[in-house]
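Okay, so here's the structure we're looking at.
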Amino acid sequence: KTSTRTRCAFEVAARDQGAGVTYLEPSASQIGHKESIKDTARVLGRMYDAIEYRGFGQEVVEELAKYAGVPVFNGLTNEFHPTQMLADALTMREHSGKPLNQTAFAYVGDARYNMGNSLLILGAKLGMDVRIGAPQSLWPSEGIIAAAHAAAKETGAKITLTENAHEAVKNVDFIHTDVWVSMGEPKEVWQERIDLLKDYRVTPELMAASGNPQVKFMHCLPAFHNRETKVGEWIYETFGLNGVEVTEEVFESPASIVFDQA
């Protein structure tokens, strides 16, 4: 997958530590097309000390890790976004003023993919009070939920999944969301997704429903919060929404810490 923040973060971090970086564009690589993942892994593993992969299937990054012989970092797959979790955990720690195991956060929206999955597992592993607010059809898979509950038994985390957005955000320190339509999905899914998720939009009213005047808003970006992008304008013209998963008022408010997070 193409990238802005993830690529820049990896390249800046590597160069700050004195490492060289090579970027292979999706269109310029033969991975999985003319050369198998297994063969590519064994070639790159002989040239590089580490590999960062950002793509679609989790099975690809796992196969790279199996055969490369060097560390492989998951920069994002459809299923997980672990390096974003490092940023999210640090951001919550910086802004909460209390230990993570005393911190509560909610994720509202489509929770089936990398951010919903990863935040649920993150909260469980760190002993946090983590809530998912979404229609049940958009919850993480049973396997992810089971893994979160297993981790929570070890850490004392509290896991809540609910279809009630206001219940999800009650007394939390942070409210997370993400885009409602993921990269690679067709435009045709927008109407269905908007119908399903309209009650999970992060608005000033939902922020207030937390009952916490210090609650913070988080989003891994990019966000559809206004009409200033081609997609944002198309959504407005097609569905009448100025901002989708979050309103401009929340995104640009003092409660928004998305740029610290990103």
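Glycine too: its Cβ is placed from the backbone N, Cα and C atoms.
Counting every protein chain shown, 16 other Cβ atoms lie within 10 Å of the Cβ of P82 (carbamoyl phosphate binding site). Here Swiss-Prot flags 3-7, Q30, R54, 81-84, 219-222, T247 as carbamoyl phosphate binding site.
Taken residue by residue with DSSP, S182 (L-ornithine binding site) is part of neither helix nor strand, so it is coil. Other Cβ atoms within 10 Å of the Cβ of S182 (L-ornithine binding site), summed over all protein chains shown, number 17. Residues or ranges marked as L-ornithine binding site by Swiss-Prot on the basis of similarity to another entry: N114, D178, S182, M183.
Neighbours of A50 (variant position), defined as other CB atoms within 10 A of its CB across all chains, total 14. Secondary structure from DSSP puts A50 (variant position) in coil. The natural variant A50 to G is recorded by Swiss-Prot, whose note states: In strain: HF116.
Quoted from Swiss-Prot, the note attached to the natural variant G57 to A states: In strain: HF116. Note: G57 (variant position) has non-local neighbours T77, N78, E79, i.e. same-chain residues 6+ apart with C-beta under 8 A of its own C-beta. Under the DSSP three-state reduction, G57 (variant position) is assigned to coil, being neither helix nor strand.
Here the residue is the original one, but Swiss-Prot notes a natural variant at this spot, V60 to T: In strain: HF116.
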TODO: Return the residues near C220 (carbamoyl phosphate binding site), defined as same-chain residues 6+ apart in sequence whose C-beta is under 8 angstroms from its C-beta, sorted by sequence, else 'none'.
DONE: H81, Q84, D88, M115, D178, Q261, A262
Open item on the list: I'm trying to understand the geometry here, so how far is the Cα atom of S3 (carbamoyl phosphate binding site) from the Cα atom of N114 (L-ornithine binding site), in Å to the nearest whole number?
Closed with: 15
- [ ] For S182 (L-ornithine binding site) and R5 (carbamoyl phosphate binding site), determine the Cα separation and express it in whole Å.
- [x] 16
